[in-house]
Amino acid sequence: MTGRAFAIPLRTRFRGITVREGMLVRGAAGWGEFSPFAEYGPRECARWWAACYEAAELGWPAPVRDTVPVNATVPAVGPEEAARIVASSGCTTAKVKVAERGQSEANDVARVEAVRDALGPRGRVRIDVNGAWDVDTAVRMIRLLDRFELEYVEQPCATVDELAEVRRRVSVPIAADESIRRAEDPLRVRDAEAADVVVLKVQPLGGVRAALRLAEECGLPVVVSSAVETSVGLAAGVALAAALPELPYACGLATLRLLHADVCDDPLLPVHGVLPVRRVDVSEQRLAEVEIDPAAWQARLAAARAAWEQVEREPGP
């Protein structure tokens, strides 16, 4: 397999970053993406490598649907921009980032209100906190924001125990993201009755097949989301969503517009709120426009691959 590194600016700061970097790898089955965030060490990156290898060399399970419903993603922007993002998305569900650095509670309320107004009464609004609140703040803010009829609240607090306590104290469903994808034991969310919904992301979980196994073991409704990837990475998320037996919620896979560019001539963009289930091919010209020196990413990939091989050699529980 050969790899090529990329760096693509984001339109708006997202998860504290302004540029999305990674590596695209081509194998017998097609293209795979390896794009763990900068703070992740080799052991955490190992699962991202496994997902990339699966996409490039093994391919994905057969789909059970041809399209995947998706939500608009609204970063920490002002209310006017939030409304514009939703109106131009074609989606009837929106996920709104709240509790971001530099944003006040008043900013969050105004953003969620603007999204609700843009969607109308039949649209669905969910918020994503990325674990930023403590329990009491979470309970207070969820009750405050639920006047906009929240579909669910994603990762209001950082720990599983906190999620469980918040879930007991509010009526809005709770979704777990970081407590699944960054956990040594992702099933603890289920065992602690800490969530109503689980958010699964292909790269952090080690691939489509690994995520399907986790979904089956967990037994909770699943939302598939992206890790702010190019169309290559998004195609893996679409493959997971397409292979799930049930898909009760819109998925967080319409994130390509967060990037200033893509690597495909035919990018994975939603039409009328859905994404098609398909592989993508990388455009040589578009990749060349965002390509960077691969040395640092080759080193990260090699370390992740070595860590994955070590994990594979370890005895099971």
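Heads up, the Cβ atoms here are built off N, Cα and C, so glycines get one too.
Under DSSP, F14 (mutagenesis position) is assigned to a strand (E or B) in the three-state scheme. Shown in sequence order, P75, K97, V228, L258 are the residues of the chain, 6+ apart in sequence, with a C-beta less than 8 angstroms from the C-beta of F14 (mutagenesis position). Among the sequence features in Swiss-Prot, the mutagenesis site F14 to A is noted as follows: 5.6-fold decrease in catalytic efficiency.
Swiss-Prot documents N71 to L as a published mutagenesis change and attaches the note 1111-fold decrease in catalytic efficiency; when associated with V-73. For N71 (mutagenesis position), the count of additional Cβ atoms within 10 Å of its Cβ stands at 29 [all protein chains shown].
What Swiss-Prot lists as 2-succinylbenzoate binding site is N71, A72, T73, K95, D128, V129, N130, K201, and the listing cites experimental evidence. Listed in sequence order, I85, A94, K95, K97, G252, A254, T255, L258 are the same-chain residues at least 6 apart in sequence whose CB falls under 8 Å from the CB of T73 (mutagenesis position).
According to Swiss-Prot, the mutagenesis experiment T73 to L carries this note: 2-fold decrease in catalytic efficiency. 33-fold decrease in catalytic efficiency; when associated with A-71. Secondary structure at T73 (mutagenesis position), taken from DSSP and collapsed to helix, strand or coil, is strand.
Quoting Swiss-Prot on the mutagenesis of T73 to A: 2-fold decrease in catalytic efficiency.
Residue environment of K97 (active site, proton donor) contains 22 other Cβ atoms, counted within 10 Å of its Cβ in all protein chains. Annotation source Swiss-Prot lists active site, proton donor at K97, citing sequence analysis.
Other C-beta atoms found within 10 angstroms of the C-beta of D177 (Mg(2+) binding site) number 24, with every protein chain shown included. Marked as Mg(2+) binding site by Swiss-Prot: D128, E154, D177.
The active site, proton acceptor feature in Swiss-Prot is assigned to K201. DSSP gives K201 (2-succinylbenzoate binding site) a coil state; it is part of no helix or strand. In sequence order, D177, R181, A211, V224, S225, S226, A227, G237 are the residues of the chain that are 6 or more apart from K201 (2-succinylbenzoate binding site) and have a CB within less than 8 Å of its CB.
For V228 (mutagenesis position), the Cβ neighbour count at a 10 Å cut-off comes to 21, with all displayed protein chains included. For the mutagenesis result V228 to L, the note given in Swiss-Prot is 3.3-fold decrease in catalytic efficiency.
In this view, G252 (mutagenesis position) is surrounded by 25 other Cβ atoms within 10 Å of its Cβ, with every protein chain counted. Recorded in Swiss-Prot as a mutagenesis result, G252 to T carries the remark: 33-fold decrease in catalytic efficiency.
In the three-state DSSP scheme, G252 (mutagenesis position) is classed as strand. Here the residue is the original one, while Swiss-Prot reports the published mutagenesis G252 to A with the comment 3.6-fold decrease in catalytic efficiency.
Cα to Cα, N130 (2-succinylbenzoate binding site) and E154 (Mg(2+) binding site) are separated by 7 Å. DSSP gives D177 (Mg(2+) binding site) a coil state; it is part of no helix or strand. Counting in whole angstrom, D128 (2-succinylbenzoate binding site) lies 5 from E154 (Mg(2+) binding site) by their C-alpha atoms. Cα to Cα, V129 (2-succinylbenzoate binding site) and E154 (Mg(2+) binding site) are separated by 6 Å.
Long-range Cβ contacts of A72 (2-succinylbenzoate binding site) within its own chain (separation 6+, distance under 8 Å): I85, V86, S89, C91, T93, A94, K95, A254.
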